[in-house]
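Working notes for the structure below.
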Amino acid sequence: MSVMFDPDTAIYPFPPKPTPLSIDEKAYYREKIKRLLKERNAVMVAHYYTDPEIQQLAEETGGCISDSLEMARFGAKHPASTLLVAGVRFMGETAKILSPEKTILMPTLQAECSLDLGCPVEEFNAFCDAHPDRTVVVYANTSAAVKARADWVVTSSIAVELIDHLDSLGEKIIWAPDKHLGRYVQKQTGGDILCWQGACIVHDEFKTQALTRLQEEYPDAAILVHPESPQAIVDMADAVGSTSQLIAAAKTLPHQRLIVATDRGIFYKMQQAVPDKELLEAPTAGEGATCRSCAHCPWMAMNGLQAIAEALEQEGSNHEVHVDERLRERALVPLNRMLDFAATLRG
């Protein structure tokens, strides 16, 4: 088996930054997208980490802004025949797995995810084969092929509850791909978890020294942290949770100032939820010339207005998501297990 992904040494195929549009160009593409959505019987679903103007457009056109699973779930229930998925590639794949009868379009199929890239299916299969006694649980941020190998798919919003459940059944776990989220879940549940060593390029950049300095500057601020962050950052948090859970925490915490350690794309919906509170970005390591993500996923940034318009207008191999049917059927099994489990929690 080849060496597993190491976020400290990996070379990411970062995309070029999109060319900024003028005000007139933005207005032109916004109107064009609205028209094309109607003509195509399409609905737009956008992730919390996309740029604010993309989230705003999804709102204005009756679409959805949420985490990756809710995006796919919304799309499956919506009567539209076409889903425009503004996010990264695995999100489009998940939408296709749950809605095979629908046309799934993305602004670009080149929008990757460091967690997905960091868990190649060949290496992961070998890893699982080496530990056949373990139940395989994979994060939503994985390819359809990796999901197809799993017993369960999970999102950060129900990860603790699911592992608690599996641990109560005496099951030992393989967790992939995010090592930080895996360790957080392990600490919360005490489960027997063997972690794959992947990491999110955005959350892995948050460092304690810079966050401590910001905390000293704003001692009245609460710290909100996504569990994909390193353990030392999680330990500093007043609230830890998924994107939707962090937005909920922003509303319930009494603090008027919040330091947020996740992708800054979340600020659009979080600020809507708490319009009277001040939101501060948690600092990332290597700011300036050596900054890598700077608290914003470079692949999420590929979801621009021009690319969305082109996807709706052109379709084709550059924009339409396809998943092999046999692979889709296998990946659907652990996804449905998760959906059924999540339904019991809501009940």
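In case you wondered, yes, glycine gets a Cβ from its N, Cα and C as well.
If you look for the noted substitutions, you won't find them, since the model keeps the original residues.
Counting every protein chain shown, the number of other Cβ atoms lying within 10 Å of the Cβ of N141 (iminosuccinate binding site) is 27. Residues or ranges marked as iminosuccinate binding site in Swiss-Prot (evidence: similarity to another entry): H47, S68, Y139, A140, N141, S156, H226, P227, E228, T243.
Around the Cβ of C113 (mutagenesis position), the number of neighbouring Cβ atoms within 10 Å comes to 25. For the mutagenesis result C113 to A, the note given in Swiss-Prot is Loss of activity. Strong decrease in iron content. Forms oligomers.
Residues within less than 8 Å, Cβ to Cβ, of C200 ([4Fe-4S] cluster binding site) and separated from it by at least 6 positions along the same chain comprise C113, S114, L115, N141, D178, H180, E228. According to its DSSP assignment, C200 ([4Fe-4S] cluster binding site) is coil. Sequence annotations record features per position, and here Swiss-Prot assigns [4Fe-4S] cluster binding site to C113, C200, C297 based on experimental evidence.
Cβ neighbours of H203 (mutagenesis position) (same chain, under 8 Å, six or more residues apart in sequence): H180, H226, E228, S229, P230, A261, T262, D263. One mutagenesis experiment named in Swiss-Prot is H203 to F, and its note says Loss of activity.
All protein chains included, E228 (mutagenesis position) registers 28 other Cβ atoms within 10 Å of its own Cβ. For the mutagenesis result E228 to A, the note given in Swiss-Prot is 20-fold decrease in specific activity in the presence of NadB.
One mutagenesis experiment catalogued in Swiss-Prot, C291 to S, is accompanied by this note: Activity is 3.3-fold lower under oxic conditions than under anoxic conditions.
Record note (Swiss-Prot), mutagenesis C291 to A: Retains 5% of wild-type activity. The unchanged residue is displayed.
In three-state terms derived from DSSP, C294 (mutagenesis position) belongs to neither a helical nor a strand segment and is classed as coil. The note that Swiss-Prot attaches to the published mutagenesis C294 to A is: Retains 3% of wild-type activity.
Residues within less than 8 Å, Cβ to Cβ, of C297 (mutagenesis position) and separated from it by at least 6 positions along the same chain comprise Y49, V88, C113, I201, V202, D263, G265. Quoted from Swiss-Prot, the note on the mutagenesis of C297 to A is: Loss of activity. Strong decrease in iron content. Forms oligomers.
Y139 (iminosuccinate binding site) and C294 (mutagenesis position) have their C-alpha atoms 23 Å apart, to the nearest angstrom. Taking CA atoms as the reference points, C294 (mutagenesis position) and H47 (iminosuccinate binding site) are 18 Å apart. Over all protein chains present, the Cβ of Y139 (iminosuccinate binding site) has 28 other Cβ atoms lying within 10 Å. The residues near the [4Fe-4S] cluster site, meaning same-chain residues not in C113, C200, C297 whose C-beta sits within 8 angstroms of the mean position of the site's C-beta atoms, are Y49, V88, S114, L115, N141, I201, V202, D263, S293, W299, M300, in sequence order.
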